[in-house]
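Step one of this worksheet: look at the structure below.
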Amino acid sequence: MAFLKKSLFLVLFLGLVSLSICEEEKRENEMEQEDDEQSEMKRGLWSKIKDAAKTAGKAALGFVNEMVGEQ
């Protein structure tokens, strides 16, 4: 009977360790996925800022050209 108890405790312990390792890997994967999503959002934001700056630069250049042309 004692052998059966020890075997059962060993199986339960190994199962808990395995479950703990799986949960840790799952958390790491979720964190990596969140980081990837944040990187994509930042990339999208920077492209919008770049486009806005390009448009503003073209408008300013056009205005300067008009002012120079009037003189």
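Note that Cβ sites are derived from N, Cα and C of the backbone, with glycine treated the same way.
Spatially close to Asp51 (mutagenesis position) yet at least six residues away along the chain is no residue at all, judged by Cβ distances under 8 angstroms. The note that Swiss-Prot attaches to the published mutagenesis Asp51 to Lys is: Important increase in antimicrobial activity (both on bacteria and biofilms), increase of anti-proliferative effects against cancer cells, small increase in hemolysis, and increase in helicity; when associated with K-66.
Residues within less than 8 Å, Cβ to Cβ, of Glu66 (mutagenesis position) and separated from it by at least 6 positions along the same chain comprise none. Under the DSSP three-state reduction, Glu66 (mutagenesis position) is assigned to helix. One entry in Swiss-Prot concerns the mutagenesis experiment Glu66 to Lys. Its note says: Important increase in antimicrobial activity (both on bacteria and biofilms), increase of anti-proliferative effects against cancer cells, small increase in hemolysis, and increase in helicity; when associated with K-51.
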